[in-house]
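Quick one: the structure is below, questions incoming.
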Amino acid sequence: MNSGGGLPPPSAAASPSSSSLAAAVAVVAPPGVGGVPGGAAVGVKLKYCRYYAKDKTCFYGEECQFLHEDPAAGAAPGLGLHSNSVPLALAGAPVAGFPPGAVAGGGAGPPPGPKKPDLGDPGTGAAAGGGGSSGGLDGPRLAIPGMDGGALTDTSLTDSYFSTSFIGVNGFGSPVETKYPLMQRMTNSSSSPSLLNDSAKPYSAHDPLTSPASSLFNDFGALNISQRRKPRKYRLGMLEERLVPMGSKARKAKNPIGCLADRCKSGVPINMVWWNRVTENNLQTPNPTASEFIPKGGSTSRLSNVSQSNMSAFSQVFSHPSMGSPATAGLAPGMSLSAGSSPLHSPKITPHTSPAPRRRSHTPNPASYMVPSSASTSVNNPVSQTPSSGQVIQKETVGGTTYFYTDTTPAPLTGMVFPNYHIYPPTAPHVAYMQPKANAPSFFMADELRQELINRHLITMAQIDQADMPAVPTEVDSYHSLFPLEPLPPPNRIQKSSNFGYITSCYKAVNSKDDLPYCLRRIHGFRLVNTKCMVLVDMWKKIQHSNIVTLREVFTTKAFAEPSLVFAYDFHAGGETMMSRHFNDPNADAYFTKRKWGQHEGPLPRQHAGLLPESLIWAYIVQLSSALRTIHTAGLACRVMDPTKILITGKTRLRVNCVGVFDVLTFDNSQNNNPLALMAQYQQADLISLGKVVLALACNSLAGIQRENLQKAMELVTINYSSDLKNLILYLLTDQNRMRSVNDIMPMIGARFYTQLDAAQMRNDVIEEDLAKEVQNGRLFRLLAKLGTINERPEFQKDPTWSETGDRYLLKLFRDHLFHQVTEAGAPWIDLSHIISCLNKLDAGVPEKISLISRDEKSVLVVTYSDLKRCFENTFQELIAAANGQL
């Protein structure tokens, strides 16, 4: 009879139902667990630790391979080998309550026979690593009207699609009275430890077999994702490279840090890194290439109990948690099977044990290619030196605490010669081959980029004449220097904003607290009654995204002679709305405009006339969907997905503007207890608004989104664009009778996402190349500024001839050599490359000789650039000392 809660005797490990890994794993089973008596495991020699028996302490602590108690008590659980052993459940032995092939916590055994197993059965082992049901493609496909020949009818559209267009207060989604059932969904990815807790409740999920993106479920089903990791740190001596003789005094040392440095005389290298302990939770993700990271010392690694050849067998045991396993109860809400990870889960897939991102990256420098110099290696207490790395680990004791550090004093490698930096490097080849113009400037940034930056600077520094615009206050709260970005509404204006239902105006202003420019969106005549909406404002402040204009603060003011509500956003100079860039042409609606009765209709416009390139539309889709994904992940809704509220900076960079305005203007007092009660409906409305924006872009006209023109608009899209774009529009505009997620359109975007990523990185390469030119230009300007403070100085220290004597005279002749060259005919010789080359040689101090001729041509001085640099530095330091009062 078994005493381990249903575990079989050790002989069961070799049963046919278990994997071939059982024989290799069973040798490290802990004693006293699962009915295996202490010391009965094959291949394990349980001995009493002689160091613990003598001093009642052991250097290795819990990591010691020997017992710290009397061997007679070895049958008690928890003794003998420690937590680095592999549990018997991994050796193919069934666990109580689970049939063979199923592992508690979501593990799976061999793939079952049925093709579509019941997801609720915990023993089917669905979605096992490399096995399980393929699903997805065999189930019924998601029927979307208009796709694959399906007819697009009015009944297939959402009720809110035709309720309003872009123009209107509620034109961004479904009406509030339309109630959608809030269905919590879950995903098959459960790698976030923060979401996996014992108190999580199970949530219902729709059948992934009917999902159009269920292939994603199968593609990611073979991933080995560990659910929890409990990192533990190794002390010095618990590392893999320790080679301490059994008779060494290092084992008896009391100092847990410096004992090996003081008493170990074997000279064996010791790896001075923190090593994450390999626990049974960490073993759920075996690394086939772990041998590359295991030190190749003379000792046997702790992982050697499981041979490298058997590591591949773990792929059948450690599988993705199946939906039918008890681990389903630990999944977090807000996860979707239809499109992989939902926005509530996707940003949290990184385990908390992963390395934290470095906010300050290390700048590459030549020191990374250097080794410690010979002077730095002659230390008093060298611990060890790794021959491969050439780094010396040194020990220093301060106040009884021993510190270990690695000396990284750089010294050039043998045979390595660095340039003296007086010659410009050529353009990077990957940038040179993508240059659109053959005559691109060599020393300055591109004219197009320069002009764009200058325009942004002009707009940022623009101010108004207060006498001409007295209606604009000089200061509003902590903001000053207001500049209207839109034409100010007349004082007697009655027409309200078509978007927010209030009269609005926009200003650029500078904050007195940080002197940074911001964009102020003023809501005229609004009185803030309930401050509970500030909870949503605080949530918006935390959102930082490249495609969202960040909200900084909201305040009320009476500086405009009436109560006003002001939203402060980041200011993006030079931005224009999508409406003004793409929908400002009145002739673009000719395709949808009907002529009067009795008039002959002229020929339809050419198919491609005035239409946007599909690549541009997909670039917009990627950015807008990315913004929606971030907003929905934060538990908020955009509600301003409108061409008038989407900013375009540069060529294709989008930013969603005016976020959070609707959350304050339409805040319901009945939502005091739960301000996020209606966010699920608003998020569904965001997807409909996104579909309308994409359809308007595809038609290049706002008339295409009207109900009477919808069929004609879809025909235009079908003729001129790909089926993927048509299907995406239909998916966003049709009612799917279920809660949708922005992640559902990611499979439709497909590989076009990589196209946009590639274009963005290529653009970054070009801008970095232009920046490199300006870095050199700034250095040369500072050099000229220093040179100008020396040349032709009328008097210094009461010496009127100071600039004409000594080292200053050489610098004066060098100035003539730079700028006052003439041709043989006596004409001025203007050569920018000559000036740049000579300045770079002066800055580098090259040993090249130069002939300096006096103005009367009676004397010639031959000096080197290194001599000129010495004269230049000494003279400038003399000026600095006099300016600081040190002379």
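Every residue, even glycine, has its Cβ placed from backbone N, Cα and C.
Keep in mind the model shows the original residues, not the substituted ones.
What Swiss-Prot says about the mutagenesis result for Y203 to A is this: Reduces interaction with polyadenylate-binding protein. Under the heading of mutagenesis, Swiss-Prot lists F293 to A and annotates it as follows: Reduces interaction with polyadenylate-binding protein. Residues annotated as ATP binding site in Swiss-Prot, with sequence analysis given as evidence: R521, D570, F571, H572, A573, G574, G575, E576, T577, T644, K645.
Looking at the shown structure, can you explain where the listed features end up?
Of all Cβ atoms in the protein chains displayed, 23 besides its own lie within 10 Å of the Cβ of K645 (ATP binding site).
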With an 8 Å cut-off on Cβ-Cβ distance and a minimum sequence separation of at least 6, pull the same-chain contacts of F571 (ATP binding site), or say none.
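In sequence order, the residues whose Cβ lies under 8 Å from that of F571 (ATP binding site) (at least 6 apart) are T460, K508, P517, Y518, C519.
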Same-chain residues six or more away whose CB lies under 8 A from the CB of T577 (ATP binding site)?
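Listed in sequence order, they are P643, T644, K645, I646, L647, I648, N657.
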Have a look around A573 (ATP binding site) and count the other CB atoms within 10 A of its CB, chains all included.
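Step by step: centre on the Cβ of A573 (ATP binding site), count other Cβ atoms within 10 Å, giving 19.
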Here are some binding-site residues: R521, G575. Which one has the most Cβ atoms within 10 Å of its Cβ?
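Counting Cβ neighbours within 10 Å, the top one is R521.
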Which value in Å gives the longest Cα to Cα span across the ATP site residues R521, D570, F571, H572, A573, G574, G575, E576, T577, T644, K645 as recorded?
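Comparing all Cα pairs, the maximum is 17 Å.
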